[in-house]
Amino acid sequence: MPEIVDTCSLASPASVCRTKHLHLRCSVDFTRRTLTGTAALTVQSQEDNLRSLVLDTKDLTIEKVVINGQEVKYALGERQSYKGSPMEISLPIALSKNQEIVIEISFETSPKSSALQWLTPEQTSGKEHPYLFSQCQAIHCRAILPCQDTPSVKLTYTAEVSVPKELVALMSAIRDGETPDPEDPSRKIYKFIQKVPIPCYLIALVVGALESRQIGPRTLVWSEKEQVEKSAYEFSETESMLKIAEDLGGPYVWGQYDLLVLPPSFPYGGMENPCLTFVTPTLLAGDKSLSNVIAHEISHSWTGNLVTNKTWDHFWLNEGHTVYLERHICGRLFGEKFRHFNALGGWGELQNSVKTFGETHPFTKLVVDLTDIDPDVAYSSVPYEKGFALLFYLEQLLGGPEIFLGFLKAYVEKFSYKSITTDDWKDFLYSYFKDKVDVLNQVDWNAWLYSPGLPPIKPNYDMTLTNACIALSQRWITAKEDDLNSFNATDLKDLSSHQLNEFLAQTLQRAPLPLGHIKRMQEVYNFNAINNSEIRFRWLRLCIQSKWEDAIPLALKMATEQGRMKFTRPLFKDLAAFDKSHDQAVRTYQEHKASMHPVTAMLVGKDLKVD
């Protein structure tokens, strides 16, 4: 079989050598906005007579490379846009197969590192101390330290991080104590250990004025003090979710499961950094209604972090299985009808992505080809929701949830600590269901896996909780001007916040609505007063797409006060598409760009066709 190549990495592939361990020693400089230190990589040759190897780097300054106490020659290659620069290291001795060597690289990051966001004190809740956080997925670890920046290689790590002593450092690892910095009494060194091998996109660091509160036997929630109480309340279901996840996936091997609530510019809903999930503060709805994101990140402890996509072309393996587990966790907590409600909502999100890209766009394929494509640019709900839809369809085809969950647990056990491709997954599916090969052969695999657009088959969904959302949405969509008086606040009295959100999602699919309808909707439902981020996002999109000028400042405010890309990018796009707000949207972006997360700033710039 031909070797799978990771087209997103410039480093030597796993067939040549593998990084087994990283020992990171670094110092965080908030004045210069740099991380300076050494990365000691234990590398194992996978072939005989290995004389040199290549690592990924991006915007790094390399001071020197030392092997066995001796400086060795290295060469930084030409920058290849988003992939960074390959770093070739000459080895002092030729390695034989399985021989290990420790390569110590002294490096410094750039203030513009795409992996890091440096916040001024004014950008924090406490307004007193600066803040730093990393986001390495998919291919930004190379902008922190030289590495084989591919999910096909897994390594353990230890770290020692020096920070100003009034701040706290956390990593995607078990905390291993803190000591005064012997070289600077105004600083402290925090130590970490990660004994489970992980792909380097799961290396994570945060430094800030952080406090914690225990919310479960293996869970602390961390944030600035202003958010700690609210976060502890919002995420109180964490331990019960973990227990259900263990029942579905097998033992939780990571020891601790902490949560970190980041400042508003964090670009994602959550990031499954091991031992320390990162989440957006936009989940703080006050009623635990957005806790499915926690169920999702918990589920990654099995699908993604234990069983990992071998390359980003197979990202759906991480996300489709994780959404499938997430929805089972929520189903166990809130009922099977709720699982189906969320599943159908996900199909709607998939429809939106396919509509946005166009039904023949290659990014709407489940398995993508990222040759010369930045994974950040290809990112969408497709791997999540098309991936989930395939698994949900297979569940129904193969005999129901219990049967398919049996497969999922066996899949996790089979591929734990490994990195795999779609073919590995499919081969195991066929071997697990060897008595149902005829059923599996009914699946149009080429359409599901390799063709663009919506899947060839839509699974069956229980409509119980969705029907009320559709009914109310249809009333608004079909209403004539004379009918608007028939709407009143009691329309919503029996709807949960999840259903209210789905009502808006359904209505948004039919936007624009007549402006009079939107104004009446605000009059009777007072949506402007709702702070639930998912509801507010869809409401403001509906307003802007229906050309309500009064909503422009509200939409601009939401697009800039937080930076979760799920919200910020569509809001900016809608504002730019409305003639009355186009110039203001571009101007607002340009004013905020310097203080935005680097990836968010880049992608919004592309969306708005500026820069």
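Using the three backbone atoms N, Cα and C, a Cβ is placed for every residue, glycine included.
As recorded in Swiss-Prot, the features of this protein are as follows:
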ACT_SITE  Glu297  active site, proton acceptor
ACT_SITE  Tyr384  active site, proton donor
BINDING   Gln135, Cys136, Gln137, Pro267, Tyr268, Gly269, Gly270, Met271, Glu272, Arg564, Met565, Lys566  peptide binding site
BINDING   His296, His300, Glu319  Zn(2+) binding site
MUTAGEN   His140 to Gln  Aminopeptidase activity almost absent, but keeps LTA4 activity
MUTAGEN   Glu272 to Gln  Loss of LTA4 hydrolase activity, and aminopeptidase activity strongly impaired
MUTAGEN   Glu272 to Ala or Asp  Complete loss of epoxide hydrolase activity and aminopeptidase activity
MUTAGEN   His300 to Leu  Complete loss of LTA4 hydrolase and peptidase enzyme activities
MUTAGEN   Glu319 to Ala  Complete loss of LTA4 hydrolase and peptidase enzyme activities
MUTAGEN   Asp376 to Glu  Strongly reduced aminopeptidase activity. Abolishes epoxide hydrolase activity
MUTAGEN   Asp376 to Ala  Strongly reduced hydrolysis of peptides starting with Arg. Small effect on hydrolysis of peptides starting with Ala. Abolishes epoxide hydrolase activity
MUTAGEN   Lys566 to Ala or Met  Strongly reduced affinity for peptide substrates. Reduced epoxide hydrolase and aminopeptidase activity
MUTAGEN   Lys566 to Arg  No effect on epoxide hydrolase and aminopeptidase activity
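Feature map: annotations from Swiss-Prot on the structure.
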residue: His140; record: mutagenesis position; contacts (Cβ under 8 Å, 6+ apart): Lys58, Ser113, Ser114, Ala115, Ser134, Tyr201, Val599
residue: Tyr268; record: peptide binding site; contacts (Cβ under 8 Å, 6+ apart): Gln135, Phe278, Thr280, Arg564, Met565, Lys566
residue: Glu272; record: mutagenesis position; contacts (Cβ under 8 Å, 6+ apart): Leu202, Glu297, His300, Ser301, Gly304, Asn305, Thr322
residue: His296; record: Zn(2+) binding site; contacts (Cβ under 8 Å, 6+ apart): Gly269, Gly270, Thr322, Val323, Glu326
residue: Glu319; record: mutagenesis position; contacts (Cβ under 8 Å, 6+ apart): Gly304, Pro383, Tyr384, Gly387
residue: Asp376; record: mutagenesis position; contacts (Cβ under 8 Å, 6+ apart): Tyr82, Ala138, Val599, Met602, Leu603
*Would you list, in sequence order, the residues of this chain other than His296, His300, Glu319 that have their CB within 8 A of the centroid of the site's CB atoms, where the site is the one recorded for Zn(2+)?*
Gly270, Glu272, Glu297, Ser299, Thr303, Gly304, Asn318, Thr322, Val323, Leu325, Glu326, Tyr384
*Rank the recorded positions His300, Met565 by the number of other Cβ atoms within 10 Å of each Cβ, and give the residue at the low end.*
Met565
*asked:* Through the lens of DSSP with three states only, how would you label Gly270 (peptide binding site)?
replied: strand
*So how far apart do the peptide binders Gln135, Cys136, Gln137, Pro267, Tyr268, Gly269, Gly270, Met271, Glu272, Arg564, Met565, Lys566 get, largest Cα to Cα in Å?*
18
*Reduced to three states, what secondary structure does DSSP give Glu319 (mutagenesis position)?*
helix
*Measuring CB to CB from Gln137 (peptide binding site), give everything in the same chain under 8 Å that is also at least six residues away in sequence.*
Tyr201, Leu202, Met271
*Tell me the Cβ neighbour count for Lys566 (mutagenesis position), meaning other Cβ atoms within 10 Å of its Cβ, over all protein chains shown.*
17
_DSSP three-state assignment for the residue listed as 'active site, proton acceptor'_ = helix
*What is the Cβ neighbour count of Glu297 (active site, proton acceptor) at a 10 Å cut-off, with all protein chains included?*
26
